[in-house]
Amino acid sequence: MSEGSGDQSQQRPWASPRQQPIKGIVQPRVLPPFGKPTRHTNKLDYIMTTVLKEAGKHKHVWPFQKPVDAVALCIPLYHERVARPMDLKTIENRLKSTYYTCAQECIDDIETVFQNCYTFNGKEDDVTIMAQNVHEVIKKSLEQAPREEHDMDVYWGKNKKKPAKSDGGSKSSSSKKNDARGPSEAPSEAGSEVSSVTTASAAAPTVSESASVAAKPERKVAGKKTGKRKAESEDDEKPEPLRAKREVAVVKKEVHQPLLPSMKPCLKLLNDFSTKKYQEFAWPFNEPVDAEQLGLHDYHKIIKEPMDLKSMKAKMESGAYKEPSDFEHDVRLMLRNCFLYNPVGDPVHSFGLRFQEVFDRRWAELGDSSSRASSVAPQSAPIAPTPKVAKSSAPKEPKESRKEHKKETTFEASGAKSEDLMQINNALSMIREREEKLKAELAAAQAIKDKLTSVKNRREDNPNEPFPEKLINETRALCTTQVGQNASSSSASSAALRNGRSKKAASARLYGYEFDSDDEDNKMALTYEEKRNLSNLINNLPNNQLNTIISIIQRRERSALMQQQLDDSEVELDFESLGDMCLREMGAFIKTIPTLNGNGDDEKPKTSSNPTSSGATGSKGSSSLESKNGKKKKNFNMSESSDDETSNSRKRRKRESSESQSSSSSDDDSDDEDRPSIPRKSGQPPSTSREWNQSSAPPPRMGGMGGQPPMSRVPASSSTSVSAIGKNNAAASSNSYQAPKPAPVPAPTSSRPPAAPRPPSKPKKTGGASILDTLLPDTFGASPPQFFQSQPTTSATIRSPTESQPGNGEDEQTRIQRMRMEAKRARQKEDEGSVSLSNQMEMMAAFEFDNTY
């Protein structure tokens, strides 16, 4: 580029110097500098009138019509790599100001435009391809340029067509003046005029002059008559072309007459997409797709019904669109064709997305514009007929004015109803889209029905055929999706007219549970512990119950689950993204599920050996304490782990170590085996090493209020159930810590027999658990909260949550609110005098390390 620019500067001494960009734009000079020779030739005129105009009609010419804005396009290195920026608009302005001396200078500037594009952009860039297309058009036009170049007068600007107009005007004015002055002037003047005319045409004798002078008065009258006749004939001939023009204008009005007032906003929207404002992304849709020119041989095989903006405009002008929904259908069809043929990531696909975004926004604004137009139209309606009636003098004219008045009133009435028509058309389009979706769903259901029928027939013949679990899951997913859509659509449509409780309750009853979305309790936000317990319960659900959970999420939160996630084998749910109503409904569904069996996941109630920790006694004691004091101390267990395997292995090692010790301390050791060590309130570890005999085990993981929750929960064993609470508030479990002092443990009367083998199932606390154990199960090792799990029974029947109402006469909502407040107060009071969990864990680990090494 540097050598080429040096050669050009040597050959063209008047070339414009390199300029610095101003706000990212370099505008080359347009006016010729002082002393530069300029001229206008026939070849330059051909470039200005033909070449540049044909290039300006190309759809890819828009990036080259103005100087490059490096700031707006975020290309700061453009002016460093491009020495002489140039554009087609600058070339056109130079031609108009006679900047060039020959056509070759103009052609060099045109070549500079495209060479700059090829230099800065890559070979496969979209702008490079567009530049090649425009360059080919200009080359073809230059092939037809005149070969010989000669000078030519400038015929534009201030001197545009002045000489031709002045000559013709003087001649016509002089002839008219002569015609007008001829009959009114004196005979001598007329004679001189006639003689001058005759001498100009041919030589005449002097006798003819006298004869002409003698006959002048008659010629005056004749001249007057002929002049009048000529004037009348001219007046008669002049209105004829005007009438013809008026007739043509009327024909054009008749062409646009079928355009309804409701279609005027659509026409305006269509014209807006043809402007430069939207051509950045709308240019691929301006004209029909030329598959042969673009090399798209499979386009018409994939796209059965092509559509473009030009075809839509032709249909709009011909009155083919009767409703705005027809216009919207064609726009949607054009965009569907774009998305169907062009894959994701293609530039045309991205242009289609931008076009769709702008169209949706503008289409939503059409209702407001039509309402404003309808509000303005009735104001001007009564004013129009008054001047027509005043001007009417003949009896025929009032009829015409009445007809026009009727037409205006009909158009105004239709304009006033345009908003209603727009809403009706939108509703019709929604119904049509719904019909298409239902047809697709019906086809899918029919296919699944055929498969199920064939499987049923085969199983009747061969009972040993494997069960089609995948087909059953597809059927459930299809049915639950349809139920969710129907429920959401029906509730949305009837929300303004009637209560939607029956619709949602009906959808919930299909799965055997009751859920009232209008209840205030179901709208309350879930706490962190409630979400964690719900997550654990969902993880333990069988596969056949997970489909109902997915259907609830689809019905409540459509954006939470995508079809892509449903196709995968595993679906991850983020509870933070789900709504409170969705989580409450999932909790209501889980409450109706009977007790799970097998794999150690079931949680069955087990009574304690201690009679004071029975369900009735515990419930009475806790209720009496709640009624007297109104608050309860928090039971905090330091030795309870959140891992089942860690807890079982630690207890097994404790039993083995206790059995290996002396018989003199066997009683105490056996008592300590089943009762984990009790840490002190200050957070210090126990004083004896026997309480931490399981030093080889890893430190227990605590499920605390300030840290992350454990992944699983270990319920308390039957021997560590909560005992009854006395008057001094000293009731405590054998493995838990209570303030202000622990409950006394009765001394054993005899040596304890060896511990019996424990069942593999995880034990569970009875109904006598404390309030904190009920509300915060994972923190203190209790069972799940009662509002997420019904009382387990041996039967597998599905029960409604109304069956487990408290029998003490207290409202369920009041009880839950009271329990929450008590738990909050107890947690605040305990946190004030306790050490953080992290410090406790560090001290426990240090103590175990010292005892071990």
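Each Cβ is built from the backbone N, Cα and C atoms, and glycine gets one as well.
Record features (Swiss-Prot):
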DOMAIN    39-145  domain 'Bromo 1'
MUTAGEN   VAL113 to Ile  In os118; 50 percent of animals lack phasmid socket cell and have an ectopic distal tip cell; when associated with K-585
MUTAGEN   LYS252 to Arg  Loss of interaction with smo-1 and ubc-9
MUTAGEN   LYS253 to Arg  No effect on the interaction with smo-1 and ubc-9
DOMAIN    257-366  domain 'Bromo 2'
MUTAGEN   LYS264 to Arg  No effect on the interaction with smo-1; when associated with R-276 and R-277
MUTAGEN   LYS304 to Arg  No effect on the interaction with smo-1; when associated with R-313 and R-315
MUTAGEN   LYS313 to Arg  No effect on the interaction with smo-1; when associated with R-304 and R-315
MUTAGEN   LYS315 to Arg  No effect on the interaction with smo-1; when associated with R-304 and R-313
DOMAIN    516-601  domain 'NET'
MUTAGEN   GLU585 to Lys  In os118; 50 percent of animals lack phasmid socket cell and have an ectopic distal tip cell; when associated with I-113
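Features as recorded by Swiss-Prot, highlighted on the structure.
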residue: VAL113; record: mutagenesis position; Cβ contacts under 8 Å, 6 or more apart: PHE64, MET86, ASP87, LEU88, ILE91
residue: LYS304; record: mutagenesis position; Cβ contacts under 8 Å, 6 or more apart: none
residue: LYS313; record: mutagenesis position; Cβ contacts under 8 Å, 6 or more apart: LEU270, ASN271, SER274
residue: LYS315; record: mutagenesis position; Cβ contacts under 8 Å, 6 or more apart: TYR321, ASP330
Count of other CB atoms lying within 10 Å of the CB belonging to GLU585 (mutagenesis position): 25
Cβ neighbour count within 10 Å of LYS264 (mutagenesis position): 17
Per-region confidence, the domain 'NET' (516-601) (mean pLDDT, whole number): 73
Cα separation, GLU585 (mutagenesis position) to LYS264 (mutagenesis position) (Å, whole number): 49
Secondary structure composition of the domain 'Bromo 1' (39-145) [DSSP: H/G/I, E/B, coil]: 67 helix, 1 strand, 39 coil
Coarse DSSP state, helix versus strand versus coil, of LYS304 (mutagenesis position): coil
Residue distribution over DSSP helix, strand and coil in the domain 'Bromo 2' (257-366): 74 helix, 0 strand, 36 coil
